[in-house]
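Quick look at what Swiss-Prot lists:
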type    : residues  : note
MUTAGEN : S19 to A  : Abolished autophagy and cytoplasm to vacuole transport (Cvt) vesicle formation; when associated with A-657, A-802, A-804, A-831, A-842, A-948 and A-969
MUTAGEN : K138 to R : Abolished ubiquitination by the SCF(MET30) complex and subsequent degradation; when associated with R-113 and R-121
MUTAGEN : F385 to A : In Entrance 1 mutant; does not affect autophagy; when associated with S-545
MUTAGEN : K389 to A : In Entrance 2 mutant; does not affect autophagy
MUTAGEN : S657 to A : Abolished autophagy and cytoplasm to vacuole transport (Cvt) vesicle formation; when associated with A-19, A-802, A-804, A-831, A-842, A-948 and A-969
MUTAGEN : K701 to R : Does not affect ubiquitination by the SCF(MET30) complex and subsequent degradation
MUTAGEN : R723 to A : In Basic mutant; impaired autophagy; when associated with A-560 and A-576
MUTAGEN : S802 to A : Abolished autophagy and cytoplasm to vacuole transport (Cvt) vesicle formation; when associated with A-19, A-657, A-804, A-831, A-842, A-948 and A-969
MUTAGEN : T804 to A : Abolished autophagy and cytoplasm to vacuole transport (Cvt) vesicle formation; when associated with A-19, A-657, A-802, A-831, A-842, A-948 and A-969
MUTAGEN : S842 to A : Abolished autophagy and cytoplasm to vacuole transport (Cvt) vesicle formation; when associated with A-19, A-657, A-802, A-804, A-831, A-948 and A-969
MUTAGEN : S969 to A : Abolished autophagy and cytoplasm to vacuole transport (Cvt) vesicle formation; when associated with A-19, A-657, A-802, A-804, A-831 and A-842
Amino acid sequence: MERDEYQLPNSHGKNTFLSRIFGLQSDEVNPSLNSQEMSNFPLPDIERGSSLLHSTNDSREDVDENDLRVPESDQGTSTEEEDEVDEEQVQAYAPQISDGLDGDHQLNSVTSKENVLETEKSNLERLVEGSTDDSVPKVGQLSSEEEEDNEFINNDGFDDDTPLFQKSKIHEFSSKKSNTIEDGKRPLFFRHILQNNRPQRDTQKLFTSSNAIHHDKDKSANNGPRNINGNQKHGTKYFGSATQPRFTGSPLNNTNRFTKLFPLRKPNLLSNISVLNNTPEDRINTLSVKERALWKWANVENLDIFLQDVYNYYLGNGFYCIILEKILNICTLLFVVFVSTYMGHCVDYSKLPTSHRVSDIIIDKCYSNSITGFTKFFLWMFYFFVILKIVQLYFDVQKLSELQNFYKYLLNISDDELQTLPWQNVIQQLMYLKDQNAMTANVVEVKAKNRIDAHDVANRIMRRENYLIALYNSDILNLSLPIPLFRTNVLTKTLEWNINLCVMGFVFNESGFIKQSILKPSQREFTREELQKRFMLAGFLNIILAPFLVTYFVLLYFFRYFNEYKTSPGSIGARQYTPIAEWKFREYNELYHIFKKRISLSTTLANKYVDQFPKEKTNLFLKFVSFICGSFVAILAFLTVFDPENFLNFEITSDRSVIFYITILGAIWSVSRNTITQEYHVFDPEETLKELYEYTHYLPKEWEGRYHKEEIKLEFCKLYNLRIVILLRELTSLMITPFVLWFSLPSSAGRIVDFFRENSEYVDGLGYVCKYAMFNMKNIDGEDTHSMDEDSLTKKIAVNGSHTLNSKRRSKFTAEDHSDKDLANNKMLQSYVYFMDDYSNSENLTGKYQLPAKKGYPNNEGDSFLNNKYSWRKQFQPGQKPELFRIGKHALGPGHNISPAIYSTRNPGKNWDNNNNGDDIKNGTNNATAKNDDNNGNNDHEYVLTESFLDSGAFPNHDVIDHNKMLNSNYNGNGILNKGGVLGLVKEYYKKSDVGR
């Protein structure tokens with residue numbers, strides 16, 4: 001028999017732990033507990049001195065306000081059916097102001113449950129009667145306007161930056177309440193996902209009522225998401241509940257490789273936990289490990305910090321990996337300081353030429369005799385710092401142990417699985433845990449706990465990072481100095497760390513919410529001045545710490561990279577992305593491990609693009625340097641043969657022997673020789689950059705049509721610079737950063753404050769977040785964006801089970817240079833597309849170190865792509881076809897048509913025979929594309945060939961004949977290939993005078 005969920009609250013002050021865990025719908029708890037204890041909690045006392053809280057009815061003031069209770073949460077699991085139940089629960093406890101202020105409680109009650117609603121309504125009216133406005137619990141951070149209205153209410157128990165109560169009008173209770181953003185504010189495709197991915201109530205889950213078992217089973221059979229063609233979509237559901245199947249595929253393909261590789265196991269909560277009901281915080285150590293993990297989850301006070309810890313645990317690959325990394329970091333610090341101190345004060349270098357043992361050059365009692373005064377003081381400071389790091393490690397071990405128990409017992413994920421498990425699976429397990437009605441003890445986080453999905457979790461984890469992405473892309477920071485060589489904005493890791501400390505530490509409070517003073521226009525001048533003072537103070541501290549930081553990082557970089565450059569001199573030309581490039585490339589709500597994998601995969605293509613451009617001037621200079629250095633090394637080595645024992649110690653200059661110069665000159669020769677480019681590359685920068693865009697997501701509109709030009713390459717190299725240059729900038733930045741903080745950044749303080757005020761958006765349950773991270777399409781102005789309907793947007797971003805977004809779709813989101821607002825909106829649209837691709841496409845569900853399984857092309861002869869490196873001998877060997885080496889990405893083998901417009905892999909033999917026999921190229925193209933049957937089981941692909949720089953200003957328009965004339969020297973201009981074939985081409989080639997040079 002089902003118990004009544006709505007009972008009158010009583011005054012028994014029990015610790016209702018079960019209400020935080022299992023909510024209103026639990027059927028497996030101890031029957032001795034009253035169900036009202038599981039659905040209510042005491043409202044904190046509000047100061048009765050306010051006129052808002054006085055009632056005109058004297059009899060109601062005699063009742064103890066501690067008995068006044070409001071619902072802790074609407075125990076919905078994000079389904080449409082349960083949202084209706086949520087509405088009934090909210091209305092059951094919502095104050096009916098229209099009737100309460102007049103004392104009229106006549107409701108059209110026809111059931112006993114409605115009578116309970118009337119009684120609860122009258123109880124809550126004691127709090128608000130006598131006022132024209134009412135207060136209801138509000139989840140998350142209060143908006144700045146609402147806080148100004150309620151400033152006269154003194155809530156000592158709550159943080160000023162995270163108020164609990166909000167004013168609301170009566171019509172807000174007549175409409176349906178939701179835990180998420182209103183559907184009208186959701187992006188179009190988000191609404192499509194949320195409407196179609198409404199999860200079904202899982203009838204097998206623990207502690208849930210079974211009154212809708214048959215209804216849910218019937219509905220779940222016909223409620224799978226479908227794509228625009230009407231077929232069931234093969235994708236993942238990370239928006240809503242997790243109690244439904246993780247993938248929904250077609251009936252022909254019910255099995256999925258991801259469900260086999262990463263089987264999901266629902267959290268196995270305790271079936272009898274009545275012992276936890278009266279357990280206070282100071283006695284949780286008496287509980288078992290699993291019970292303690294459940295208690296911790298139920299008493300989460302700050303969901304932002306908790307989810308960030310959960311993600312950092314996943315990012316660190318578990319308990320032992322994180323602890324090992326922290327210990328090794330301390331050991332690295334100790335090693336650098338100990339070795340540098342010992343080598344500087346405990347070795348007598350004057351005895352090196354005459355000594356043969358280490359003991360002969362060691363200074364006895366060097367720490368007491370040689371190290372004195374200033375150096376010893378800083379050594380003691382360093383020892384104290386190491387002790388603090390060890391103490392911090394002790395507390396980190398306790399915290400990580402709790403996270404390990406949370407993963408192991410509540411999410412059913414072991415540490416061994418974290419290295420291969422996709423983050424999407426962790427999100428899915430969190431949603432399972434949420435759907436089992438686990439609540440928080442903090443009323444501010446009640447509804448926030450029910451807002452756990454991929455989008456909201458990413459917003460909580462990246463609340464600060466999203467602001468930083470928008471900040472660095474807006475170019476409002478002045479990072480230059482009014483002196484030569486430093487007039488350009490250069491961001492380094494040192495400067496980035498200081499900006500994060502000064503700006504983000506000032507804007508956000510300890511709870512992780514943005515401060516209300518930042519959002520109030522009336523306090524703009526005050527916040528601007530405070531931020532300026534913060535910049536100047538940070539600059540002063542950097543000046544004091546600069547000598548020690550420079551010394552430490554010089555030694556660290558020397559120990560880390562010297563052996564690499566010594567053994568592999570060619571690595572000195574290695575490149576990496578600059579810090580500003582990483583912030584420009586990163587998308588909103590893109591977690592770090594996804595971004596890191598994407599950027600790491602792009603380095604090969606980035607090197608390919610840079611290496612395509614000739615470096616003749618550099619090569620000539622390096623050849624000369626290598627010749628000079630090699631000559632001196634050869635002379636010294638030759639002279640060493642006559643007297644190897646004495647000549648090696650012969651001093652060429654003061655205190656510089658032959659060995660010294662052989663070592664230095666040999667290193668210079670090796671570096672210069674390995675840097676000279678001696679290989680041939682296909683010059684196709686346009687195709688390479690467009691392919692690189694698939695990983696960097698960065699292709700400015702200004703570059704269009706100029707991909708082959710040197711200035712575009714130089715602009716790209718500013719983002720993808722030499723590693724040695726970046727290291728030198730980092731060392732220089734340690735001395736330049738104090739002046740940037742003191743002179744340059746204070747002038748940007750006003751724009752920074754305006755940026756946070758103008759780009760913050762309030763979301764119920766989340767607080768203030770960066771507006772671009774919410775993917776709200778209504779914020780976009782312009783006719784082009786408003787004209788996008790749901791179908792067109794879905795076509796751009798919808799993905800099925802085996803195909804990801806291709807370059808033609810993604811290139812539509814390239815930033816346009818109409819205005820800064822257009823750039824920001826385009827960045828938001830682009831982030832939205834890739835966010836949906838990361839979480840909706842099953843092909844992207846991989847671990848941190850794994851690549852998605854792409855369907856490759858047939859491994860037949862002639863189907864491989866064009867090689868970047870080839871020799872003339874290979875190109876012109878007998879029987880070789882010169883079309884294989886044409887300009888472009890795709891090789892022309894038997895499976896490709898040589899038409900420069902469109903070619904297909906369908907019917908490859910006929911295409912190649914027609915073209916090789918001299919048939920009309922256009923006819924060959926038509927034959928290749930005539931049978932375009934989507935139901936063909938073969939892997940047929942159709943490509944649009946793009947030319948490198950042929951579409952630029954130098955070559956405005958080229959038709960098919962022009963392309964064939966350019967790419968085939970035997971083309972006669974009539975669409976026919978000459979019968980001279982390869983021999984004729986070789987004959988023409990060897991007529992040139994420069995052959996063999």
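Each residue's number is its place along the chain shown, starting with 1.
Heads up, the Cβ atoms here are built off N, Cα and C, so glycines get one too.
Cα separation, S842 (mutagenesis position) to F385 (mutagenesis position), rounded: 47 Å. Comparing C-alpha positions, K389 (mutagenesis position) sits nearest to R723 among the mutagenesis positions S657, K701, R723. For K701 (mutagenesis position), the nearest neighbour among the mutagenesis positions F385, S657, R723, judged by Cα separation, is R723. Non-local neighbourhood of R723 (mutagenesis position): A574, R575, Q576, each in the same chain, at least six residues away, with C-beta under 8 Å from its C-beta. Remark: of the mutagenesis positions K389, K701, the most isolated position is K701 (fewest other Cβ atoms within 10 Å of its Cβ). DSSP assigns F385 (mutagenesis position) to a helix in the three-state reduction. Local packing around the Cβ, expressed as the count of other Cβ atoms within 10 angstroms, is greatest for S842 among the mutagenesis positions F385, S657, S842. Annotation note: S842 (mutagenesis position) sits in a helical segment as assigned by DSSP. Note: the CA-CA distance between F385 (mutagenesis position) and S657 (mutagenesis position) rounds to 42 Å.
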